[in-house]
Amino acid sequence: MSVKWTSVILLIQLSFCFSSGNCGKVLVWAAEYSHWMNIKTILDELIQRGHEVTVLASSASILFDPNNSSALKIEIYPTSLTKTELENFIMQQIKRWSDLPKDTFWLYFSQVQEIMSIFGDITRKFCKDVVSNKKFMKKVQESRFDVIFADAIFPCSELLAELFNIPFVYSLSFSPGYTFEKHSGGFIFPPSYVPVVMSELTDQMTFMERVKNMIYVLYFDFWFEIFDMKKWDQFYSEVLGRPTTLSETMGKADVWLIRNSWNFQFPYPLLPNVDFVGGLHCKPAKPLPKEMEDFVQSSGENGVVVFSLGSMVSNMTEERANVIASALAQIPQKVLWRFDGNKPDTLGLNTRLYKWIPQNDLLGHPKTRAFITHGGANGIYEAIYHGIPMVGIPLFADQPDNIAHMKARGAAVRVDFNTMSSTDLLNALKRVINDPSYKENVMKLSRIQHDQPVKPLDRAVFWIEFVMRHKGAKHLRVAAHDLTWFQYHSLDVIGFLLVCVATVIFIVTKCCLFCFWKFARKAKKGKND
């Protein structure tokens, strides 16, 4: 489309925006990697509808280039970290998480807590850099934004919302142990049938699995800290000039947009200010580049396999790469492998390596037979959207849980990255490609994903616009946020009722004893007479 026609369309959109009075100003607290990709999809749609979107990003941000022309307005605040330092730090922590042994529950989650705490320290530093920059804060405040939008896993947006007195909306995939969802959002997760995230359990639990799930619940509720909460609580209290906590401030969110859906997640109760918008980034496939299309077409009736371990995994040992390449070389399908490393010695003629692939477009291609994935939520939703069965090789975070969900739905097979042999991967591929049940099951999930009265992206945008129109959505916020923990669990009421029952029992007992004493005394007196 020419620049002329683009300008005309933009002018029409803006004219409609101003005439309807629905044009708003959205402030965004930046996220990184897949977290940003999900938010970016929503922001692009907001811009298409004529809203003004401004993103607050640090000078170290990996995904933002202030010189890159974009409809997004980027406000860069200075920080002492460099892009390279931040990227290296993130990659080091991800590798550390991926390499954690899962043999011991306590050791594994203690290490996860330490990693999350380090991430929290970096995020808190960025937050301090913003709120301590008086000139920058004044500039932002004078812009008079209507709403703040952010990923809840990167705190600070709620502090800005409190300082600027504007409503805010969260986007969130998950937090370890549902920490933020439960303690800040007031979400309800009955442990009898809702498995704790990262437990790799399903909603069909045996007695011993329910015992295991309860242990997870108790651990995450009373021991695990997603960040160093004391530091965050102290920081927020100092900035706001009154005692407060991170959880309390996050609990003031008007709407939570959870990047999940019921064809993926096991059912549990939802609050009025929570909506599921999983798969909002999914869209119909576009034509492939000619060279890639020619390779796909050369596969004939056998079709192709798409293989990607995501954007956050850039280093793989030569030994692991050769194990994988050897398995891929033995299947009749052609393979498109996203791999940014040295060419494996065992690479077959049927396999091509790419530093980047148009994953959504490949998954939507009619010749795609299977998807080898690390289990990232974005990739899984794209596979569901296009109806492609999966072989899961989870690495860290929620990925094992995601693959467990797909296994429970009969849409995936799992292999272990560190211990799998070429035969293991080969058998898994043959199973999902040759067993028609996997294709049937994932197509069922796909039909559910498509059969929605309102698309997830439209729902996400609706709620942000709703909050802007009504200057918040406090009428949807449950009163549980205003209760103490013992009031929430009705411990004060239970205690009062127990005292009442005990009092009644005491009085009745005393009355019975008194009556017994009176009758006994009368009987004794009559006997003496």
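Every residue gets a Cβ built from N, Cα and C, even glycine.
Swiss-Prot lists ASP151 to Ala among its mutagenesis entries, and the accompanying note reads: Reduced androsterone and tetrachlorocatechol glucuronosyltransferase activities; abolished hyodeoxycholic acid glucuronosyltransferase activity. Within 10 Å of the C-beta of ASP151 (mutagenesis position) we count 23 further C-beta atoms, all protein chains included.
In the three-state DSSP classification, ASP151 (mutagenesis position) falls within a strand. Here Swiss-Prot notes a mutagenesis experiment, ASP151 to Asn, with the remark: Abolished androsterone glucuronosyltransferase activity; reduced hyodeoxycholic acid and tetrachlorocatechol glucuronosyltransferase activities.
Within 10 Å of the Cβ of GLY379 (UDP-alpha-D-glucuronate binding site) there are 25 other Cβ atoms, across all protein chains. For THR373, HIS374, GLY375, GLY376, ALA377, ASN378, GLY379, ASP398, the entry in Swiss-Prot reads UDP-alpha-D-glucuronate binding site.
Under the DSSP three-state reduction, HIS374 (mutagenesis position) is assigned to coil, being neither helix nor strand. What Swiss-Prot notes for the published mutagenesis of HIS374 to Ala or Glu is this: Abolished androsterone glucuronosyltransferase activity; reduced hyodeoxycholic acid and tetrachlorocatechol glucuronosyltransferase activities.
Under its mutagenesis entries, Swiss-Prot includes ASN378 to Ala with the note: Abolished androsterone glucuronosyltransferase activity; reduced hyodeoxycholic acid and tetrachlorocatechol glucuronosyltransferase activities. Counting every protein chain shown, 23 other Cβ atoms lie within 10 Å of the Cβ of ASN378 (mutagenesis position).
Close to GLN399 (mutagenesis position) in the fold, though at least 6 residues off in sequence, lie HIS374, GLY375, GLY376, GLY392, each with a CB less than 8 Å from its CB. DSSP gives GLN399 (mutagenesis position) a helix state. In Swiss-Prot, the entry for mutagenesis GLN399 to Ala states: Abolished androsterone, hyodeoxycholic acid and tetrachlorocatechol glucuronosyltransferase activities. The structure shown retains the original residue.
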Specify the count of other C-beta atoms within 10 Å of the C-beta of THR373 (UDP-alpha-D-glucuronate binding site).
29
Test of understanding: give the count of other CB atoms lying within 10 angstroms of the CB of GLY376 (UDP-alpha-D-glucuronate binding site).
24
Neighbouring C-beta atoms (10 Å sphere around the C-beta of ASP398 (UDP-alpha-D-glucuronate binding site)):
19
From the Cα of ASP151 (mutagenesis position) across to the Cα of ALA377 (UDP-alpha-D-glucuronate binding site), what is the distance in angstrom?
15
Cα distance, ASP398 (UDP-alpha-D-glucuronate binding site) to ASP151 (mutagenesis position), nearest Å?
16
Suppose the UDP-alpha-D-glucuronate site is THR373, HIS374, GLY375, GLY376, ALA377, ASN378, GLY379, ASP398. Which further residues of the same chain have a Cβ inside 8 angstroms of that site's Cβ centroid?
SER34, GLY310, ILE380, GLN399, ASN402
